[in-house]
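Q: Here it is, the structure in full.
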Amino acid sequence: MFQRKTLQRRNLKGLNLNLHPDVGNNGQLQEKTETHQGQSRIEGHVMSNINAIQNNSNLFLRRGIKKKLTLDAFGDDQAISKPNTVVIQQPQNEPVLVLSSLSQSPCVSSSSSLSTPCIIDAYSNNFGLSPSSTNSTPSTIQGLSNIATPVENEHSISLPPLEESLSPAAADLKDTLSGTSNGNYIQLQDLVQLGKIGAGNSGTVVKALHVPDSKIVAKKTIPVEQNNSTIINQLVRELSIVKNVKPHENIITFYGAYYNQHINNEIIILMEYSDCGSLDKILSVYKRFVQRGTVSSKKTWFNELTISKIAYGVLNGLDHLYRQYKIIHRDIKPSNVLINSKGQIKLCDFGVSKKLINSIADTFVGTSTYMSPERIQGNVYSIKGDVWSLGLMIIELVTGEFPLGGHNDTPDGILDLLQRIVNEPSPRLPKDRIYSKEMTDFVNRCCIKNERERSSIHELLHHDLIMKYVSPSKDDKFRHWCRKIKSKIKEDKRIKREALDRAKLEKKQSERSTH
């Protein structure tokens, strides 16, 4: 059905996800069928068949389509003194951090009006946006043509006219769409859900197939509280930043988004899919193999060559964001660095990124675990804060443990961690293992508490650890490592699936024996 000539093949990279509500006086949905140049009109019975297999906009593979999927299967069998009290400086009339319970997103309170977006910290919501220093105005999100309001007709997405019945936030969202001239759009039935990638308090991420061009994408679904203009404004501002970032080898590509207001009240974002997942996922898979006894805990998956390539990809992506767009990521951690089997490193989730004003960002937001000392103390924050986070991430990758110890996500646990970051000595690679002088020096230069003494991104890009592995042969070795990781991830999924099947079978047998 997806292969009918009535479905036009489109390039997803040039996609604009535009939606239009078409509601009658009785509030019922009215179906519309878009006619395209060079295409015949979609027949009503085709649309009915599509509706029959659609369940909450999540479609699953049919047998005929499954044969078309050709994911690269590159399998490979190779294998302290008394601490001082932390003083958090909070400028007057500036946002201040409010730690809320785990069931809620931590926000930044302000004396400004409600229209000023609240900041959602990344440790409990990776999709939050940082506000600019001024209140939201149409100019801050001008030209955001890829965000739209929901489709009332489930089969097509097009630019809607403004409606008086919409909330102010939704109206502002539509204002950003005015002037969209690109006629490209996507049909919802073209997206086929393949499986879940991850889920959290802030939403879910699934792997999906765009059928017309056989493109695999990642689809994020972010629930939004009904008529919550604060959250919507945050997401609009964040997506406006991401949309304006042009494709780059070390930045995840943004394809489009739309706001589904009337059906599930959620924002859906489409972006580039990385088949090896995040560094955090790879680290979790490694730990499961260690627990099974099939991998030695003394032999890490992240050798020096791998660390060099990862560090270069992160630094190059950060440098691009800063030089071209004056953006600081501010949330560098394993879960926000993605890898694919082609050997590409990608930065994602600009959840607390902020466009710089006067080249300095001083708002207290971000993931507290990887937060630099100067941010905790309320000092001015620059791009060197991401360098600190990179150093902590490298230590975690090679050791398998966060260098500053564990903590809980309660306010007391977070405050204890912040005290340790400021008062304890700078993290270092463990002395009970052997690391090269290049690796040790690189980490030491990242994890310097005094920001002025900490190395810059430019300096680290020319560090011996990076330059040591710059060659085509080293690139080939890293791609080989990525393919092995992809194979290990598949193996881990198979083992977990088999264990689940055995558990279900044992449960059934136990229930039968009791009867």
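Heads up, the Cβ atoms here are built off N, Cα and C, so glycines get one too.
No noted substitution is present; original residues retained.
Quick paste from Swiss-Prot:
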- Asp331: active site, proton acceptor (ACT_SITE)
- Ile197, Gly198, Ala199, Gly200, Asn201, Ser202, Gly203, Thr204, Val205, Lys220: ATP binding site (BINDING)
- 191-466: domain 'Protein kinase' (DOMAIN)
- Ser353 to Ala: No loss of activity (MUTAGEN)
- Ser359 to Ala: Inactivation (MUTAGEN)
- Thr363 to Ala: Inactivation (MUTAGEN)
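Have a look at these and tell me how they're positioned relative to everything else.
A: Asp331 (active site, proton acceptor) falls within neither a helix nor a strand when secondary structure is assigned with DSSP, and so counts as coil.
The number of other CB atoms found within 10 A of the CB of Gly203 (ATP binding site), across every protein chain shown, is 19.
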Q: Average the pLDDT scores across the domain 'Protein kinase' (191-466) and report the rounded value.
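A: A mean pLDDT of 84 is what the predicted model shows over the domain 'Protein kinase' (191-466).
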Q: Is Gly203 (ATP binding site) helix, strand or coil when read with DSSP?
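A: In the DSSP reduction, Gly203 (ATP binding site) maps to strand.
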Q: Taking DSSP as the reference, which of helix, strand or coil describes Ile197 (ATP binding site)?
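A: It is in a strand.
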Q: Determine the Cβ neighbour count for Ile197 (ATP binding site): the number of other Cβ atoms within 10 Å of its Cβ.
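A: Total other Cβ atoms inside 10 Å, all chains included: 18.
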Q: When the number of other CB atoms within 10 A of each residue's CB is tallied over all shown chains, which of the binding-site residues Ala199, Val205 has the maximum?
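A: Going through Ala199, Val205 one by one, the largest Cβ count within 10 Å is at Val205.
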